[in-house]
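K.L.:
Got a structure for you, written out below as structure tokens; questions coming shortly.
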Amino acid sequence: MEFPFDVDALFPERITVLDQHLRPPARRPGTTTPARVDLQQQIMTIVDELGKASAKAQHLPAPITSALRMQSNRHVIYILKDTSARPAGKGAIIGFLKVGYKKLFVLDDREAHNEVEPLCILDFYIHESVQRHGHGRELFQHMLQKERVEPHQLAIDRPSPKLLKFLNKHYNLETTVPQVNNFVIFEGFFAHQHRPPTSSLRATRHSRAAVADPIPAAPARKLPPKRAEGDIKPYSSSDREFLKVAVEPPWPLNRAPRRATPPAHPPPRSSSLGNSPDRGPLRPFVPEQELLRSLRLCPPHPTARLLLATDPGGSPAQRRRTRGTPWGLVAQSCHYSRHGGFNTSFLGTGNQERKQGEQEAEDRSASEDRVLLLDGSGEEPTQTGAPRAQAPPPQSWTVGGDIMNARVIRNLQERRSTRPW
């Protein structure tokens, strides 16, 4: 490739190495600052043209090598110039090779992921007019010597078929290790990649470091003895008395006679409880069977026994059930056909029955008061007032000539059908 400026004056050596700064390899004596700026601009022009030619040869949509990318990455480019032909005394460029270190995640033979940072071949181009003349091998070999690497330790970024044939022909690199990215590695790549040092090498390094560093190590600080582990107590190390008290049974099993005097020694409180109120002792637990047995064996009250013995009508509940005739029963017996027509005597009879029940309740309360007085004093109180008139005998009403009480009428009403249809 030819350029309008003097390439021999810009690159005095056959192979020139440029870094990301793209500076001239050597300063000529007496070169001013504007001249140095012009030289750097010429180098940038050469790099851009080489990148375009490489992209065209590899059928890439855009060049992957340019002066701007070189300045933004820590890559190295090797430029090979033609020293035999001197057209118009300016020289020519044959090709270039761009390399750089990249952090990769690659797979080994066992398909295990490995994080490595090898030297990668990023771009390689030789002009079509001078190919198969050994210029590519010369440039590649110079790079290997400069970087001190072996061909099987390299990773190639998207190599072209021509580059793979070149590596197979000159360096016997044929078998590749399959990868999931665009890089290609060959067998032997993991032979010297991040191998951990052996114990002997590690011991040798420590001994060398001790000899190189004459400063004695600081004495080890004595640590306090480790305290023995004990039982973990809830919330604090103090005893909690209320946690040891039995749970109070539900009502009525917890009903017990209260003590007349408070306990002589109340349970102590924990110091960590603060101003929380004291919990009194729980009542003793009474089994359910003993409670039921005591209820069955409990004798009735004397007043209740006397009332049951003197009442001819049975229990008080029975008297309440049979007291008078409800208005509903009277209405039912009056309005249904099986009892005949409407009889107004039923209403009067019901009123008389209700008055009779009220009189019986008054007599019963008076008798209970008399029994209580007898139980308390042992003497029968004297009656100072006028004698109470006796209640008239209970009246009843007849149905079909038979005397029937309210209980029988109620049973009859419950057993029959109340539906009018």
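Heads up, the Cβ atoms here are built off N, Cα and C, so glycines get one too.
This is the original sequence, none of the listed changes applied.
For reference, Swiss-Prot lists these features for the protein:
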type	residues	note
BINDING	124-137, 160-169	acetyl-CoA binding site
DOMAIN	1-190	domain 'N-acetyltransferase'
MUTAGEN	Lys56 to Arg	Strong reduction in tubulin acetylation, no effect on tubulin-binding; when associated with R-146; R-233 and R-244
MUTAGEN	Gly134 to Trp	Loss of catalytic activity, but function in microtubule stability not affected; when associated with W-136 and P-139
MUTAGEN	Gly136 to Trp	Loss of activity, but function in microtubule stability not affected; when associated with W-134 and P-139
MUTAGEN	Leu139 to Pro	Loss of activity, but function in microtubule stability not affected; when associated with W-134 and W-136
MUTAGEN	Lys146 to Arg	Strong reduction in tubulin acetylation, no effect on tubulin-binding; when associated with R-56; R-233 and R-244
MUTAGEN	Lys233 to Arg	Strong reduction in tubulin acetylation, no effect on tubulin-binding; when associated with R-56; R-146 and R-244
MUTAGEN	Lys244 to Arg	Strong reduction in tubulin acetylation, no effect on tubulin-binding; when associated with R-56; R-146 and R-233
K.L.:
Around the C-beta of Phe124 (acetyl-CoA binding site), how many further C-beta atoms are within 10 angstroms, looking at every protein chain?
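P.N.:
If we count other Cβ atoms within 10 Å of Phe124 (acetyl-CoA binding site), we arrive at 24.
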K.L.:
Give me the CA-CA distance between Gly134 (mutagenesis position) and His127 (acetyl-CoA binding site), in Å, as a whole number.
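P.N.:
That separation, Cα to Cα, works out to 12 Å.
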K.L.:
What recorded positions among Lys56, Phe124, Lys146, Pro161, Leu164 are found with a C-alpha within 10 angstroms of that of Gly136 (mutagenesis position)?
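P.N.:
Checking each Cα against Gly136 (mutagenesis position), the hits are Phe124.
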K.L.:
Please classify the secondary structure at Phe124 (acetyl-CoA binding site) using three-state DSSP.
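P.N.:
Strand, per DSSP.
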K.L.:
Which one is it: of the mutagenesis positions Lys56, Leu139, Lys146, whose Cα lies the shortest distance from the Cα of His133 (acetyl-CoA binding site)?
P.N.:
Leu139
K.L.:
Just the number: how many Å between the Cα atoms of His127 (acetyl-CoA binding site) and Leu139 (mutagenesis position)?
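P.N.:
A Cα-Cα distance of 13 Å.
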